Every structure is written in structure tokens, then in C-alpha cells.
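One structure is given below, encoded as C-alpha cells.
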Amino acid sequence: MMKKSLCCALLLTASFSTFAAAKTEQQIADIVNRTITPLMQEQAIPGMAVAVIYQGKPYYFTWGKADIANNHPVTQQTLFELGSVSKTFNGVLGGDAIARGEIKLSDPVTKYWPELTGKQWQGIRLLHLATYTAGGLPLQIPDDVRDKAALLHFYQNWQPQWTPGAKRLYANSSIGLFGALAVKPSGMSYEEAMTRRVLQPLKLAHTWITVPQNEQKDYAWGYREGKPVHVSPGQLDAEAYGVKSSVIDMARWVQANMDASHVQEKTLQQGIALAQSRYWRIGDMYQGLGWEMLNWPLKADSIINGSDSKVALAALPAVEVNPPAPAVKASWVHKTGSTGGFGSYVAFVPEKNLGIVMLANKSYPNPVRVEAAWRILEKLQ
């Protein structure tokens, strides 16, 4: 009996110590500062905003300048260019269109753009565009493609290197086209559909494709070789890399994607789940719609090395997950993003109710971002 009581007491002590070990706001701040302050110095980053979602609650931290010339500090309202983290918005909006019955990932691309008459487009589905597996679409749409006619000409003349689904080659020209075609049945522009179906329902009031005049004061300058820059307009930019947002809105975005049960709109809730479904396996990584996932727990090396451009931008064999596997809570879900003057990173583990947003007004190497995020979240889990 004594043995049993002692055992129970030990178990209770262990379980209570787990709760007692919950971090205070000051402890979270210390953990974040110890990683971010030296990172900013080493990478010469003018300004950063970070949100940590710990036990489901957001904590915000800001450093440095949003505008060096005018001495404007980074605040919780500062707008940063998200770069390719914009693709996660594209994936969720596409998932919402699927949930509404407007599109199917199995649909041929030509159903939504009949003018694509080239033979190479036969057999390419929306799924392939959304997951970079169409057969080798290029990373960027060429700069001289400036209107819809030139865009059609570009896609008509593109020739695949592989059969659809053979390899994954990360490409703005792939998921960008998916986003544009996914909203066609709605009759809305991409920006309008994103605003009505994703941003407004999630109350992301400071997330923009086109930053309005009254928000320009909060729009940070990015810095490239010390010079202030903003992203240049381009074809399918909104769909691939065109979103700007604040650290508060991005924390809300992570919370919604980490646990969509509080999202009122059923199609959006389903869209969030579809974006984290697993459509292809590429090594340790699973490709979703915009989001990329790895099984949790994992070793730091697998995400840090996987984020290096030599791996992330390489053509790698893709194994189809058929039928797609539904979202897995025990996952490291993440996305990097860059423009000429900005670098962002978002990661979360739904099972742990733990996530991070890192926004910087300078582009710096992806592995450095991922390692910093890992170090912070590892200390908080």
C-alpha cells in the first residue's frame, strides 16, 4: 500500500511539475532575445518582429528600425513583405475553393484556362500546379512577361522536363498559376477572393496584397545592400509572393492554421485542413498546399538542411500520397519567404500548440532562420 501511495505521489509530482514548468512572459522574452539579438547583429538586420505562440497564446517582440532614414522603429503594427509565406494564403484560399465545390485538384488545368492548347498541358492537373510537380515550371516568371497575353505565350511555350508528378521543382510560376485559376469560378479577382474568403473571416485587418494609402505609414522598408527597397510588381505576384502583414496578424494566421476549430466559416475551416494535407513525399518532407510538413518529433538537421536553397530549389523525386493523407497534428508545419529586402519564416507544431513568426526587413539565409526558430521552440516545448 505504501509502495502504491508513493508511486501515485511521484506521478502527481511529475505531472504537477509539468504544469509548474510553464514559462512566464519574462522567461519567454529572455529565450527569444537570447536568440534574436545576436542573429540581428550577425546578419546586419535593421529590424525584426517576432511572435511566439506558446500554449496557444501569442507573445510579441520587436527590435530595430522599420525605416532607417526616418528613424521609425519596428512596432507590432509594422507591415513586412512575406515573400513566399504568401503561398500559404494561396493554399488555404485554394482549399476553400475545393471545399465550396468550385474546383477539384484532379481537374485538368485546361478546364480553367482553355487557351492553353499546347500538348504539354494534357495530363497536368491543378494538383501539379499547386505542389510544384507539373514537370519543371521555372522558379520565376520572366521579367519581360508583363501582361496576360505574354503570360499565355510564356505557358504555351514552356516545355516540361519530366512527366507530371515525377519530380518537385519549387516554382512561383507553378503555384502562382494555381492561385489564379482556383479563383476563376468565383468570378472574383484573386485579391478580392482572398480578402472576402480568408482575410476578413479571420479578422486579419492589417494583411494586404495592395497596401492602401492609409497603411503606408506602417509599411517597413526592406534593405538590400543597405538600400531601401520594396517588392516590384510582376505577373502572378499576389499569388506567389505578394502579401504584406504585421506580426499580430501573422500570429493570428498561425493560430488559425494550428487549430481551425474556432474558425466560423466551414469552407475556410476545411480549406485550412486541405492546405496541410499531405499530397507528395519528398525525402522527409511532405508537400501541402503552400505549407510544407515534416513528422514530429524530428531532428533539427532535417529542417535546417532541407531549407537550404541547394535542397529547397532542387528538382527532387516526388512520391504521390494517394489518397492524400489528412493533416497530422504531430507535424512541424512551416514556410520560408523572401523578397529583395525582406526575410520571413513561420513554423508551428499543432500537437504542442506551439508556433513562431519571424519577420525581418532584410533577406538572410533560410537555414539561419530555421535554426533560430528551432532553438526558441525547443526551449519552449
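In case you wondered, yes, glycine gets a Cβ from its N, Cα and C as well.
Residue density at S84 (active site, acyl-ester intermediate): 21 other Cβ atoms are found within 10 A of its Cβ, drawing on all protein chains shown. Annotation source Swiss-Prot lists active site, acyl-ester intermediate at S84.
Within 10 Å of the C-beta atom of Q140 (beta-lactam binding site) sit 14 other C-beta atoms, taking all shown protein chains into account. Residues annotated as beta-lactam binding site in Swiss-Prot: S84, Q140, Y170, N172.
Under mutagenesis, Swiss-Prot gives N172 to G, S or T with this note: Moderately increases catalytic activity against cefoxitin. No effect on resistance to penicillins and cephalosporins in DH5alpha strain E.coli. Increases susceptibility to inhibition by tazobactam. DSSP classifies N172 (mutagenesis position) as helix under the three-state reduction.
If you take the C-beta of N172 (mutagenesis position) and look for same-chain residues 6 or more apart in sequence within under 8 angstroms, you find S84, L139, Q140, I141, L236, A240, Y241. For the mutagenesis experiment N172 to A, C, D, E, F, H, I, K, L, M, P, Q, R, V, W or Y, the note given by Swiss-Prot reads: Abolishes resistance to penicillins and cephalosporins in DH5alpha strain E.coli.
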Most distant Cα pair in Å, residues S84, Q140, Y170, N172 binding beta-lactam: 12
Residues that sit under 8 angstroms from Y170 (beta-lactam binding site) by C-beta distance, when 6+ apart in the chain: Y132, L139, A312, L313
Neighbours of S84, Q140, Y170, N172 excl. site residues, C-beta within 8 Å of centre, beta-lactam: L139, A171, S173, I175, G176, A240, Y241
